[in-house]
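Lifted from Swiss-Prot, the feature list:
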| type | residues | note |
| --- | --- | --- |
| BINDING | 23-28, 39-40, Tyr42, Thr45, Gly71, 126-127, Asp129, 156-158 | GTP binding site |
| MUTAGEN | Thr27 to Asn | Loss of APBA1-binding. No loss of RIC1- and RGP1-binding |
| BINDING | Thr27, Thr45, Asp68 | Mg(2+) binding site |
| MUTAGEN | Ile46 to Glu | Loss of RAB6IP1-binding |
| MUTAGEN | Gln72 to Leu | Loss of GTPase activity. Interacts with APBA1 |
Amino acid sequence: MSTGGDFGNPLRKFKLVFLGEQSVGKTSLITRFMYDSFDNTYQATIGIDFLSKTMYLEDRTVRLQLWDTAGQERFRSLIPSYIRDSTVAVVVYDITNVNSFQQTTKWIDDVRTERGSDVIIMLVGNKTDLADKRQVSIEEGERKAKELNVMFIETSAKAGYNVKQLFRRVAAALPGMESTQDRSREDMIDIKLEKPQEQPVSEGGCSC
């Protein structure tokens, strides 16, 4: 029933939440995808940021709602509510920081606690431009993804490497989630309009 009528329906919306430790490049990946740019000045995300982009696929057009979460411990209590109605969780680590890689297991566990198996999870090893400082091999990333039954890709937000491919692969996986999306579409529209009151810090509403 959900096939065939796509073009007559309002634009389908899918919520992607970006998770991972501080400074792994979550904001940079979103900025590269949204604006094809990279800011060398690091600025920590304060609370939760939200951006939206229309993506044109071969068979339909979708709107991706990109939720950028803070990696700092003090904001962790906010994150489960954003995971709860997500269609996709993008869990990012820094290939030059083995601890950020080890912590992805916890982030993926958090996603599954909130969403069960009813979610697409993409594990992303970012900062391949710093290959000389690599602490996590691509084989280790692939192995963890296989063990945890998630998708995997390596990227460089700085160089633009594989960023479009990351979103293409996520988009290609979306049709299997249509029933979930239909069920949560109204909630997602409400959330989009809220711009969460949970943001605890008044300054720094934008940390792109």
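Cβ from N, Cα, C; glycine included.
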* Structure fact -> If you tally other C-beta atoms within 10 angstroms for each of the binding-site residues Ser23, Lys26, the top scorer is Lys26
* Asked: Taking the Cβ of Asp68 (Mg(2+) binding site) as the centre, how many other Cβ atoms fall within a 10 Å radius?
  -> 24
* From Asp68, Lys127, Ala157, the binding-site residues whose CA lies within 10 Å of that of Thr27 (mutagenesis position) -> Asp68, Ala157
* Which ones are near Asp68 (Mg(2+) binding site): of the binding-site residues Ser23, Lys26, Lys127, which have a Cα within 10 Å? -> Lys26
* Cβ distance under 8 Å to Lys127 (GTP binding site), same chain, sequence separation 6 or more: which residues? -> Val24, Gly25, Asp94, Ile95, Thr96, Ser156, Ala157, Lys158
